[in-house]
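Colleague: Among the sequence features in Swiss-Prot, the mutagenesis site CYS221 to Ser is noted as follows: No effect on the interaction with UL11. According to Swiss-Prot, the experimentally introduced change CYS244 to Ser is described as follows: No effect on the interaction with UL11. While the structure shown retains the original residue, Swiss-Prot records the mutagenesis experiment CYS247 to Ser with this note: Complete loss of interaction with UL11. Quoted from Swiss-Prot, the note attached to the mutagenesis of CYS269 to Ser states: Complete loss of interaction with UL11. For CYS271 to Ser, Swiss-Prot lists a mutagenesis experiment annotated as follows: Complete loss of interaction with UL11.
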Amino acid sequence: MAQLGPRRPLAPPGPPGTLPRPDSRAGARGTRDRVDDLGTDVDSIARIVNSVFVWRVVRADERLKIFRCLTVLTEPLCQVALPNPDPGRALFCEIFLYLTRPKALRLPPNTFFALFFFNRERRYCAIVHLRSVTHPLTPLLCTLTFARIRAATPPEETPDPTTEQLAEEPVVGELDGAYLVPAKTPPEPGACCALGPGAWWHLPSGQIYCWAMDSDLGSLCPPGSRARHLGWLLARITNHPGGCESCAPPPHIDSANALWLSSVVTESCPCVAPCLWAKMAQCTLAVQGDASLCPLLFGHPVDTVTLLQAPRRPCITDRLQEVVGGRCGADNIPPTSAGWRLCVFSSYISRLFATSCPTVARAVARASSSDPE
């Protein structure tokens, strides 16, 4: 078999079907000293690895290829991956993939011996038939489709992912371009779940729809701000002074570049929403934040903002007045639709957020499981 790199010891064997948790934990990076073999069924592994959004090349040569991905820790992944002990990374899963073609196995074309490592602690060994599609802008990113997976005998020694040198810079800027595309209300607008005020996941298409400013209105936002969607503006207007834990955006990764930190993804994510809406589903919100931003949405001063859609009965609409309204004393103040557009994200960008943001992933999973199709 081709060399797989530096080794580390395996965990001692346990009873069939058990997955003993290693006792030792090493370093702030959340790595452990031992690795356990998974007894998970092939179908479950196939669903998990084929759900990965993007794989990033760690290193590659004629004998060995190593890939890595980061993704939200979904319910299926919880069956094979232990949480990262770092609180800032506990909601995510890191997967390493080692691919070799040992001569002794006499594998047919496009077939590989694969080692999957989940959060560097559990591994699964398999023979896989592989199809790869490279990113149009860089050979360092690709999507991988695994077929005809069958469990394989683990090697006597295992490579150590902690020895790999990992890039810390993005290779593509997926959110740098014009990813907000003006749209009309889609078919079946009620087949959706709310991600934030004026932001929805459309179940039939698997795409995000959200209300956002155009570039002219966006130029009036505070310097350095990248966010343009309605939920972000409402949060700036209504969040209480000083903020709280709920006001801060949750941890995000950049699943398109396999990076643990990305301010671009965090700021642009449609999960950003007013604090009281996010933690209490409150739809009437006092203006406690930056009132100077109110003219971006209302033609007259307002002291209260009202979100007009109940979170449990969402419906995508291209009429802004069906999403948000304002009040000044006893007077109703409609929003100014000039400069605002209902936009749709491409399927690719939508999946980027669904695999980078735990809030979006959780909302989509919950809605998909209850969708009668």
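Quick reminder: no glycine exception, Cβ is built from N, Cα and C everywhere.
None of the substitutions listed is reflected here, since the structure keeps the original residues.
Surface or core, plus neighbours and distances: that's what I need for these features.
Modeller: Look at CYS221 (mutagenesis position): DSSP puts it in coil. With a cut-off of 8 Å between CB atoms and residues at least 6 apart in sequence, the same chain places MET213, ALA227, ARG228, LEU293, LEU296 near CYS221 (mutagenesis position), listed in sequence order.
Cβ contacts within 10 Å of CYS244 (mutagenesis position), excluding its own Cβ and spanning all protein chains shown: 10. DSSP assigns CYS244 (mutagenesis position) to coil in the three-state reduction, placing it in neither a helix nor a strand.
Every protein chain shown contributes to the tally, and the Cβ of CYS247 (mutagenesis position) ends up with 18 other Cβ atoms within 10 Å.
In the three-state DSSP classification, CYS269 (mutagenesis position) falls within coil.
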Colleague: For the mutagenesis positions CYS269, CYS271, which one has its C-beta crowded by the most other C-beta atoms within 10 angstroms?
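Modeller: Result for the most crowded candidate: CYS269.
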Colleague: Quick one: pull the CA-CA distance for CYS271 (mutagenesis position) versus CYS244 (mutagenesis position), whole Å only.
Modeller: 16
Colleague: Distance between CYS269 (mutagenesis position) and CYS247 (mutagenesis position) at the Cα atoms, whole Å?
Modeller: 14
